[in-house]
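Feature list (source: Swiss-Prot):
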type	residues	note
BINDING	GLY237, GLU238, ALA239, GLY240, VAL241, GLY242, LYS243, THR244	ATP 1 binding site
BINDING	GLY640, THR641, SER642, GLY643, VAL644, GLY645, LYS646, THR647	ATP 2 binding site
DOMAIN	10-151	domain 'Clp R'
MUTAGEN	GLU310 to Ala	Loss of ATP hydrolytic activity and hcp1 secretion
Amino acid sequence: MSEISRVALFGKLNSLAYKAIEAATVFCKLRGNPYVELVHWFHQILQLPDSDLHQIVRQSGIDPARLAKDLTEALDRLPRGSTSITDLSSHVEEAVERGWVYGSLMFGESQVRTGYLVIGILKTPSLRHALTGLSAEFAKLKVEALTERFDEYVGASPENGLSASDGFNAGAAPGEASGALAPSAMGKQEALKRFTVDLTEQARSGKLDPIVGRDEEIRQLVDILMRRRQNNPILTGEAGVGKTAVVEGFALRIVAGDVPPALKDVELRALDVGLLQAGASMKGEFEQRLRQVIEDVQSSEKPIILFIDEAHTLVGAGGAAGTGDAANLLKPALARGTLRTVAATTWAEYKKHIEKDPALTRRFQVVQVDEPSEHKAILMMRGVASTMEKHHQVQILDEALEAAVRLSHRYIPARQLPDKSVSLLDTACARTAISLHAVPAEVDDSRRRIEALETELAIIRRESAIGVATAERQRNAETLLAEERERLAALEQRWAEEKRLVDELLETRARLRAAAEAVDAGGVPLGEGEVRLDEEQRQALHARLAELQAQLSALQGEEPLILPTVDYQAVASVVADWTGIPVGRMARNEIETVLNLDRHLKKRIIGQDHALEMIAKRIQTSRAGLDNPSKPIGVFMLAGTSGVGKTETALALAEAMYGGEQNVITINMSEFQEAHTVSTLKGAPPGYIGYGEGGVLTEAVRRKPYSVVLLDEVEKAHPDVHEIFFQVFDKGVMEDGEGRVIDFKNTLILLTTNAGTEMIASLCADPELMPEPEAIAKSLREPLLKIFPPALLGRLVTIPYYPLSDDMLKAISRLQLGRIKKRVEATHKVPFEFDEGVVDLIVSRCTETESGGRMIDAILTNTLLPDMSREFLTRMLEGKPLAGVRISSRDNQFHYDFAEAE
């Protein structure tokens, strides 16, 4: 034994046996025994929940109680009183050696299981004698039966999936542990079992979700797989569109027998590329594993189709170091048709790694998996709804499925359908399930705020006790604490009321469901003894259900504390948390918003009613589905002098239509005055610097397909830049530098220009003789044609913006002063008032007509706000609180009255 390293020998024990010998060593020391004996080890193994030894004891008819008693007595017979362990006994070391010999040579394993230890001990006379000396029960073990039917004996032992503790897969050949030799060939079909997963078996056992809406792609797969040669489809598409789902759908069809006869007995196995690469430490080992997988597939009695997900990892630079030759191993088998493969990768990785190898490209037939339409995605969601209901124990309404698709498509543009809609619905289900039992987030947040305020007050009182001036801080903190406690009381009262209504609502639904002999929210069929309801009782329950839903809806408003079912509101609240867009704005009736759009816009844009009505009409036509669906929602050129509300129109539209001003894509066209800057907008072509990074415009629209595109000062751009928009205005699409088609169909495009402003100013010089917008637009055509090509003007609607009159300036002044009022009241908690004289004074100072409404902002920013700010800061420094602010006009100047708090 001295020639064999003990570390190497004991390293062959699997993790369970190794931990047991470690525990035996500790146990031996605690008992004061000098040597670690077999009895220590077997005692510790039998203390575990399960192992090979447990299974063998059960199968051999050994009495566990008698065995435990015998082992305890054997332990008591050992000498005691030692302060330290001298060594492992020779029996333990010899048992491991014999276990390794029989495990590696008889069973071809690279680990020592506790079952192999038992066989090694029973096959060695001296060890067998020592074992039966521990307990006569061990004499019942039959070594011949154990070796012949070892798999039957160990059954579902937890040691089945373990490996040697030293991390090496095999140790049969000298020098292999050091990596000096290539790994030996695996047994028949061993590579398949080790490196692949049987998808058809998973489909047969119900582990795969039903796949809906990918019939066309599955049919293409079948067409290609039925070829005699080059029968290898490769699925390409963006991450999350469902490439793997197509293959799972194919596996489900094979199991259902819904495939041609030639494919009915086929096994579909997924190759685990990560497992194939893991531990392939030396050159050639990865290729050897792949070759053995290919050989197993080709030699299998049952035809096998191999599914390779993330196929680019097998090709050249796409894989790990040393995997460059992997694709060359596949090529001959793929070309001859002896290895049928379904591959999947993203389009970008396909172009980067596979397309560059023509020999590999011709062996694969591309099947494009596009993002599904909203309609198809809803069908897919209906397919997974029942699975989610069973998992989360909640009820999902059909409106939630539609909301998950539509809201995710609109507000989560960075991901693809159906992946993002499934994630959204899953989160909404989890939130609904939690809300039925947990404390609502609003209540929990309120409690945390109260704790924080109480801590702050305790600190203030401690400071006050040592003479620090804290009266103002204490007053503010006590006010906030009282408000928060009042808010918490209201929340808890509403929570209790909602809980009562939800419990009754769920109980009523359960009764109706039971009466209909349906399946409850958990997916479990109800018993036979359920009470039947007559028609009158059923109608009464339906009426009560409608009444409860109405009460709950009225109580909850747009901020529910408990979600009884997964509905539109539940899904919208998740989107609100993910995107920051208020849930109420999305849940509000979109059609109502569109119908009243001009009224909403007129509150913010002053004096341009004709323009807002024209834009609103176009949006209403598009929303009704009567416009050309392949064009953008609308394309308008807003012409007028500076400061009349052109840019503000874009911001107001984004706020009303798309949920916030963050959905305005602003491109300053004055930056594109040279012809070569076209590539900045749509992305550099191949071979140019910046290729692959996307264009300023195309990337922004790809990320935010529902947005307002504002092309500011478009007259300053180079004529070549104007021409790239022809296709966008006509067909609603633009190709970027990489050839991807960017969809503009859900955008509203506004171009602003100062061209023709002199003509507009002269036509509108007399307010009494103000021409109609159509007349101004007709007059504007001539100056616009000097800058823009007729083809561009013909593709858009020109809307002139009137110069601002005194009445318009007064309305804008009131709007701006109203915003200041809100800021003062929110920041300083004091009232803010102003009289009409202030408005007249502001308008009288607007002498620069070419600046429009911007002059009002300049007057307020440079005059009124600095004076107010100085007074606020001075009073904060002196500790004099304010009770209110009033601004008036006196001697052609702003006059400020600051009321002091008592």
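Quick reminder: no glycine exception, Cβ is built from N, Cα and C everywhere.
Just the original residues are modelled here, none of the noted substitutions.
Annotated features taken from Swiss-Prot, shown on the structure.
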residue : record               : contacts (Cβ under 8 Å, 6+ apart)
GLY237  : ATP 1 binding site   : LYS243, THR346, TRP347, GLN368, VAL369, ASP370, GLU371
GLU238  : ATP 1 binding site   : THR346, TRP347, GLU371, GLN416
ALA239  : ATP 1 binding site   : THR346, GLN416, ASP419
GLY242  : ATP 1 binding site   : ILE211, ARG214, VAL369, PRO372, MET380, PRO418, ASP419
GLU310  : mutagenesis position : VAL273, ALA344, THR345, GLU349
GLY640  : ATP 2 binding site   : LYS646, ASN754, THR757, ILE760, PRO800, TYR801, TYR802, PRO803
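Taken together, the residues in the domain 'Clp R' (10-151) have a mean pLDDT of 87 on the 0 to 100 scale.
In this view, VAL241 (ATP 1 binding site) is surrounded by 25 other Cβ atoms within 10 Å of its Cβ, with every protein chain counted. Separation of the C-alpha atoms of THR647 (ATP 2 binding site) and GLY240 (ATP 1 binding site): 37 Å, rounded to the nearest whole number.
Distances between the Cα of THR244 (ATP 1 binding site) and those of the binding-site residues THR641, SER642, GLY643, VAL644, GLY645 are shortest for GLY645. Under the DSSP three-state reduction, THR647 (ATP 2 binding site) is assigned to helix. For the ATP 1 site, the Cβ centre of GLY237, GLU238, ALA239, GLY240, VAL241, GLY242, LYS243, THR244 serves as reference, and the other residues of the chain with Cβ at most 8 Å from it are ALA245, THR346, VAL369, GLU371, GLN416, ASP419. In terms of C-alpha distance, the listed binding-site residues THR641, SER642, GLY643, VAL644, GLY645 place GLY645 closest to VAL241 (ATP 1 binding site).
If you measure from the Cα atom of GLY240 (ATP 1 binding site) to that of THR641 (ATP 2 binding site), you get 47 Å. Sorting the binding-site residues THR244, THR641, THR647 by the number of other Cβ atoms within 10 Å puts THR641 first. Neighbour counts of Cβ atoms within 10 Å were compared for the binding-site residues LYS243, LYS646, and the top value is held by LYS646. Annotation for the binding-site residues GLY240, GLY643, GLY645: lowest Cβ count within 10 Å of the residue's own Cβ, GLY240.
For SER642 (ATP 2 binding site), the count of additional Cβ atoms within 10 Å of its Cβ stands at 17 [all protein chains shown].
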